[in-house]
Amino acid sequence: MTSRQGRQAIAATAAMGVAVALALPTAAFAQSATQGKETATTTSSGTTYYVSSAHGDDANAGTSENAPWKSLTKVNDIASDLGPGDSVLLEYGSEFNDQYLHIKDTAGNADAPITISAYGDADEGKPVIASNGVKGSQWEQDYRANVGNHKNKGTVSTTLLLKDVSYITVSNLEITNDDADVYDPIDTWKWTDTPDSDGTKLDRSASRMDRTGVAGIAENGATMSNVTLDNLYIHDVDGNIYNKHMANGGIYFMAHYPMENTSAETDVWLREHVSRFDHVTIRNSTVKDVDRWGIAVGYTAYLNYIDANYGDGSIDDALIAKYGSTNVRIENNYVKGAGGDAITLMYCDRPVIEHNVGDSVSKHINTQDYTQPGSYGGRVAAGIWPWRCKDPVFQYNEMYNNLNAEHGNGDGQAWDADYGDGTLYQYNYSYGNSFASLMICNWYAVNTTFRYNISQNDRQGVFDLPSNGPGNHIYNNTVYVDADSQVLTKRSNSQSLFENNIFINATNTKKTETWNRGSQNGGQTYDNNMYVNYANKPTSDANAIEADDVSAVLAGAGSAPTSALKSGAEHARTGEKAAFDGYRPVAGSKAINAGKVVSDLNDYAVENDFLGNAVKGRPDLGAVESDVVSVTMASSKYETGTETDSGTGDKTKVIHVTFTDKNPVTVKELLSNVSADKGVDKAVYRVADAKSGKSADARSAESEPNMLDRLLSLLPGSDRNAKDDETKLADSEPVRDGDILRFSAEGTDETDEYTIRQRITWDWVADYEQGVADFDWKAQRRTSAGGEWTTISAYDGSWPNTVYDQYYGVGVNGTLAELSGDRKQTHGLLIDKPGDGLPTAMAWKAPESGTVMLSLKTFADKIAEPYLRQNADNAGKKVTLSLMRNDETLCSADDLSVYQKSSEQFAQCLAEHGSIDVQEGDWIRIVADAETGVKAPSLHISPVITYEDKAPAAPKQNVRYDVSYAATDAVVGTQSAVAAAFTADGGEADAPDGVAFAFKDGGDEGEASPVIDASTGAVTFTPAAGQYGATVTRTVVVTYADGSSDETTVTFRVAQSHAQRLNVLYPTVRGDAGTDLKRTPKFTLKADGAAASVPEGTTFALGANAPAGASVDMANGTVTLNSGVGGTVTVPVTVTFADDGASVSSTARFEVTAPAALGSSELETATVDGVNVVYAPFSADSPMTVAQLLAKVTAEPSGADKGVYRDGVRLEAGAELAENDVLRFSAKGSTVSDDYVVKSKTTWDWVNDFQVRVQGPIWYGQRQTEADGVWSDIADFDATYPNWMYETYYGPGVDYANHSLPTDRSAIHGLISDSPASAGGSAMAWKAPKAGTVKVSIREDEPYLRQDGSNGKALTLRLMHDDKVVCFADLTVSKQRSEEFANCVADKGEIAVEAGDWIRVTATSASGMNKPSAHISPVIAYMAASTPGPEPVPVDKSTLKATVEEALGLAESDYTDESWAALVAARDAAQTVLDDDAATAEQVETAQNALRDAIDGLEKKPVDPDPNPKPDPNPDPDPTPDPDPDPGPDTKPGDGSGNGSGTGNGSGSGNGSTGSGSDGATTGGKLTATGADVAGAAAMVALTAAAGIGLAAAARRRR
């Protein structure tokens, strides 16, 4: 199907049922016809399962209403075993809290789909599934490919997951995925200057888990089809604000690769195993208060094939059909309060999106909520729109109040044709959207049609045209613009053609509008629009219609709805509740029948208006047609225009008809190619000769066979529309120059007439119009080698020519101003882009059959055309100029290489081939093809085409007849036959006598080739075994008796083999290790995913490298696995089919759960050569105990046992670890354990340790979002380069070209960068796994700014211990090592740490810095000499904590000063013990006894007789402040000494005894006390000493 035919078909198909749709209510979430008592329809062939939260029991069978299950756990257990006709019905009124429904790897079929719905009394309300993000609802999403710059994998919580499921219908459910800590309902939402001051709660973290209400995932390399969601209520899905293309929002369908593309072999495999969607329908549903998307369908990992070459933005039909989603319909839905976009279709082929309502979306796309602008996708959201779709249709939708363009939303439009091809918006209504009505977004948005829409009070503009591509056509819309808005947004700068629109300035004062902004792709062009209440109009609109008062044009413009209906239904367009009648034209309106007959730039046929009225004949202006009949004609064949009488100035309409005396056009032929409204007559009249009183060319009856008809037409009353001096011509009469074509309306005096003008000559130069495609001439080029010719629709903004790639195109020489003058000396201009193999052409389409003469315009005293017009040394490289008829090259010239040298070859070409026989619709092209190296490929050439007065040759039989063969299905081993079919004059015909048939490639090729009967043309074919699935096509040459010939093709489609048409799938099985786990295969059709039966004779065998404990039943394919280990175990299976003996591979996947397993770990783990490893920081002189290791890991489940074994013997808690010990997690009574071999690791290297998209547990990529703010992990990872990323470019990582990091990284540097546009910084962060002293080092040549182009502003590097700065330096010069920083790290890189401390290398960019990126590669190693012994095992402090809380609850006023002071001292000492992680059991007991004694020793205070105690007569007016806790890097070193001393188990010194400044603990370690610390703690010395607590511990608590 051609693009033109396809788009016409789309428009027709999408409009089907419009009258019905408009006449019926379209509630967005209407119940079924059995309102209040709806039940699901089930199929007797399947099983129905019932679930009731109120009346069920999971011990029931679940297969009757009287014995339903209680929980969805039972459904999830059998979900993958659901098959054709099976139903799962949830009882109305049920609530399934903290539950979910995940259906995977199964299918129904066309006759018996799987059904998920409700049963019972609908008055009880839809059954509710509320997953609330619980662990079971979580799954790991992974596209297995880069998807632009977006996040491509992560954990997602989904309430209803449909994964690789076909033929399934889900209906009548309420679905939520709520987070109790998030509260932001749209019904109470409002913008506030302070976040959350309106009572909302929001998690703005970029690392927040993604959530979905319903997710559809295609992942198995096949088509997931026939999925219907109907009558769902999805709300409160509290997903991630930022992530656009994870399963994150209300409803989201997306396709993944089944495997990563890692080699040429996998690339070939992926191209033939495409995960995609077909026939997805989402209807009658409400989606409210979800993040991020409302409804989205089609995002795909296969964008890497679709977008491999954006080209000019056009999308290849075959490409999108293969890799994109097809037959997608989104209809009658209501989306309100989505955090981001309302409804988006992505990578879809011709989807239809209709009767939907969007309301108050983009709730969180603002500067207060979207606080991490570097997160994927950016702070932009539109309403209802496509991304990279082919010919999508959006119609009968309403969009209200897309939010936040004034608060940071970079979009904010109702509609957005984004990076797509052929987008059609029609019959839509937008109101109050915060930015605009329509955006056509950027370079690769091409060929958009926007027609018969209404925009009312969209706030910052109506049309947003930022750098869009060409081919965009905006016509017959009505836009109502208030005081604060405008027609074009301020950023608009690119192409669109505006025709037949009504622009209304809704203010009380005439407005001067900016009608043109920018000139990209030719900028904006206007024709035949109406401008109401404007002080100016576009200069390009020569046919502008102006009006002062809108009430004289439309019945009530501005009165359309200002909000969505609460029900979510569309507003009525007809009937008593019609909401848009204010946009109907009033009687006598200038808009009525004032439109031009538009030829849609994108070939969409015009059928009806905004209200569903048919559009015929000459249309009205604006979006709504009146019922006033238009007598104006329309024609796609004949060009019309006006002639102006030079004397009177009167204008006469003319129609240009091509005929000569010997090649006439009859009245019948003319009338068959013009049309008008229903009820309009059309006829041709001839004016009588004034002198003779006879018709202007009266002939004798003998010479004119139709004279009787003529005479009859002259009888009185024969034609009331004929004027006195006119004769109505009979159908068979040839028309003449000066005849009148007249249209007249029944019952009225309304007429419209055109004088027929003979046109037989076309002159490229004279006919050229800037910005308007000529009726017959076109500027064209090929867009692919040997491909279709396409019209160049963009025009140069400065010169009179069409343009592509900035410099190339077709037009005329001179300036735009010179177009209005005499063009006698003007040349045609033809410029092809050198070297791309895609030629450029002046193209003329023949309006009639006949013979034409092509010549070139001549110029007196000038070089004969064609020639190169620009002086340049082309070094012998040339432009080839060809004359073509359709795709046939008649002749060529290759002598165009020298400036202003006429082409003798082309002159000879025209002399020999300039007289050309054409059929109507043939293309004559003058084609330029410049080879690589031509510096100035611009040609002067000015073609003129004239019909010769020759009778058209009698058509050859190959012209009169068409012959074809129907495509025929064939089966291997069975003969199929097909006959040749002839047509002539539009109908079936017998084969003409003497016709002969033969294959073009000669004789037959044996039994596996088709055989043709030479006399009848019948073709037979018996496919051989090797031709399963083949399409066998042969070219047939048909030779007629008159010597003419034609070619056609005969095609046989051989049925596929079982291997070709079937998928063999094993749904995933989950179970415990040590038990028999079983899975039987499922067979589905590759074409649509429908369930299929197992072909007879199919056998199964284990594939290569099957794991231990696996077996397969040879006959039925059941795989059994008894695994001794946990984890994911895959069993390869080879499936062999009986029909052709072909084998296919499948895989049974088992998620084996060990009875016990590692839960979480603060230490690094890995799998090395198939063995699990845990890395622990110990060495011979820095040991680590078993207890310390076990404290850093958890078991799953939490009650499982964990221990360390050596040679099979369990070690005691105090035993020191050794290499190859085994960390084991086990369950009582099980022989299966989860084991990790212990390995020592005491050195960490940022570069060597770096892992793509892995944070922790030792190294992290972090950032601050404000100066001196809290450090947080960076959630996003660059899609191409190996680094953590925020704000698109910045963060820490390693400097390498891609994610595939090599094993040897010695030549790779660490990399850190920070955004100069925001506060804070980025960090390479290391978390200490144990206490000790570490040495930080960097490479000898580091650090330095890694990129040229620094501008003198600084990137500040710091080495930090927790929040203390150890070293810092400013990097300002590109590629110059910072000696200051390197020396500081060498001097001060030894740092005493406690377990859990942070060492960070940070980068902070100065505002406005260029290239804020440095090379630095930190290495951190424990120093053996200063590594402390084992950390103390934590002791029980619960009793002491309770006693402290008891003391805090006492009131000082009740007790004597002396006893109270003793209590305070004991309480503070006890608090110090609580705060000390190293406190021993003895210290805890001592503190507990002392505090208990102090409580027991409290003495009650006697009653104070003085009710007015006197104030302190000598208060301290200037209390001494605490010393600065962070003096910064300029502080002088101090000796770290203090004036106090302490005794007990903790001493007043630590591993590092020397600090700096007033706080010696800055670099001296956490056990160091400073002078200021000691002085401040003097009052506590005695008690802390008595309690056995060192002074350092007290000081540490105060810090």
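For all residues, glycine too, the Cβ spot is worked out from N, Cα and C.
Listed in Swiss-Prot for this protein:
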type     : residues                                               : note
BINDING  : HIS150, LYS244, HIS245, TRP387, ASP411, ASP418, CYS441 : beta-D-galactosyl-(1->3)-N-acetyl-D-glucosamine binding site
BINDING  : ASP178, ASP179, VAL182, ASP238                         : Ca(2+) binding site
MUTAGEN  : LYS244 to Ala                                          : Greatly reduced catalytic activity toward pNP-LNB
MUTAGEN  : TRP387 to Ala                                          : Greatly reduced catalytic activity toward pNP-LNB
MUTAGEN  : ASP411 to Ala or Asn                                   : Greatly reduced catalytic activity toward pNP-LNB
ACT_SITE : ASP418                                                 : active site, nucleophile
MUTAGEN  : CYS441 to Ala or Ser                                   : Reduced catalytic activity toward pNP-LNB
DOMAIN   : 1436-1498                                              : domain 'FIVAR'
Neighbouring C-beta atoms (10 Å sphere around the C-beta of HIS245 (beta-D-galactosyl-(1->3)-N-acetyl-D-glucosamine binding site)):
25
What is the number of residues in the domain 'FIVAR' (1436-1498) that are helix, strand and coil, as DSSP sees it?
49 helix, 1 strand, 13 coil
In three-state DSSP terms, ASP179 (Ca(2+) binding site) is classed as coil
To the nearest Å, how far is the Cα of HIS245 (beta-D-galactosyl-(1->3)-N-acetyl-D-glucosamine binding site) from the Cα of TRP387 (mutagenesis position)?
12
Could you list the residues of the same chain, at least six apart in sequence, whose Cβ is under 8 A from the Cβ of ASP238 (Ca(2+) binding site)?
GLY133, ASN177, ASP178, ASP179, VAL182, ASP203, ARG211, ASP291
Taken over the domain 'FIVAR' (1436-1498), the model's mean pLDDT
87
Reduce the DSSP letter at HIS245 (beta-D-galactosyl-(1->3)-N-acetyl-D-glucosamine binding site) to three states and note it down.
coil
Measuring C-alpha to C-alpha, could you say which of the recorded positions HIS150, LYS244, ASP411 are within 10 Å of TRP387 (mutagenesis position)?
none
Collapsed DSSP category at ASP418 (beta-D-galactosyl-(1->3)-N-acetyl-D-glucosamine binding site):
strand
By the DSSP assignment reduced to helix, strand and coil, which category contains ASP238 (Ca(2+) binding site)?
strand
What Cα-Cα separation, expressed in whole Å, is found between ASP418 (beta-D-galactosyl-(1->3)-N-acetyl-D-glucosamine binding site) and LYS244 (mutagenesis position)?
15
Round to a whole number and give the Cα-to-Cα distance in Å for the pair LYS244 (mutagenesis position) and ASP411 (mutagenesis position).
14
For ASP411 (mutagenesis position), what is the tally of other C-beta atoms lying within 10 angstroms of its C-beta?
27
So for LYS244 (mutagenesis position), how many other CB atoms are inside 10 Å of its CB?
27
Give me the Cα-Cα distance between ASP411 (mutagenesis position) and CYS441 (mutagenesis position), rounded to a whole Å.
10
If you count the other Cβ atoms within 10 Å of each Cβ, which of the recorded positions VAL182, CYS441 comes out on top?
CYS441
Sort ASP411 (mutagenesis position) into helix, strand or coil using the DSSP assignment.
coil
Compute the C-alpha separation of HIS150 (beta-D-galactosyl-(1->3)-N-acetyl-D-glucosamine binding site) from CYS441 (mutagenesis position), stating it in Å without decimals.
19
